[in-house]
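What follows is a single structure, written as structure tokens, with notes after it.
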Amino acid sequence: MAHRILIVDDAAFMRMMIKDILVKNGFEVVAEAENGAQAVEKYKEHSPDLVTMDITMPEMDGITALKEIKQIDAQARIIMCSAMGQQSMVIDAIQAGAKDFIVKPFQADRVLEAINKTLN
């Protein structure tokens with residue numbers, strides 16, 4: 001059975017790019033969200049195997065959403081994706097429970113490496 005993934009990014013183009021990489025490699029994208037608040041709702045609704053989460057988004061940022069999802073499901077597997085290679089953001093995300101961090105613009109193999117490492 002394919003692993004079920006939730007993609008969270010406020011940019012439709014980024015969601016499309018990540019979805020394309022995942023679908024071509026046998027993953028099932030169960031839902032997409034464009035902000036952190038939507039991400040929390042979609043997580044509750046779909047219970048995905050993994051979440052790719054942008055950090056900078058309107059309404060609720062990715063780190064806040066990460067913390068809220070972790071309160072719902074301590075075992076949640078979340079990979080942060082962000083153009084900000086800022087050390088403090090990476091540290092905040094990892095301390096909040098993120099499993100990995102991908103810096104945009106990313107290569108498909110880096111996305112797959114992070115996802116496969118997190119799922120196994």
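Cβ from N, Cα, C; glycine included.
Since the structure is predicted, the reported quantities are computational estimates derived from the model, not experimental observations.
The feature Mg(2+) binding site is assigned by Swiss-Prot to D9, D10, D54, T56. Counting only same-chain residues at least 6 apart in sequence, those with a Cβ under 8 Å from the Cβ of D54 (mutagenesis position) are V8, D9, D10, A11, M14, G62, M80, C81, S82.
Residues annotated as domain 'Response regulatory' in Swiss-Prot, with sequence analysis given as evidence: 4-119.
Look at D10 (mutagenesis position): DSSP puts it in coil. Under its mutagenesis annotations, Swiss-Prot gives D10 to K or R the following note: No chemotaxis, tumbly swimming behavior and shows exclusively clockwise rotation.
Listed in Swiss-Prot as a mutagenesis experiment, D54 to A is described as follows: Lack of phosphorylation. No chemotaxis, tumbly swimming behavior and shows exclusively clockwise rotation.
According to Swiss-Prot, the mutagenesis experiment D54 to S or T carries this note: No chemotaxis, tumbly swimming behavior and shows exclusively clockwise rotation.
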Three-state secondary structure, T56 (Mg(2+) binding site) (per DSSP): coil
Cβ-based neighbourhood (8 Å from the centroid) of the Mg(2+) site, residues D9, D10, D54, T56 excluded: V8, A11, M14, E34, N35, I55, M57, G62, C81, S82
Candidate with sparsest Cβ neighbourhood (10 Å radius) among D9, D10, the listed recorded positions: D10
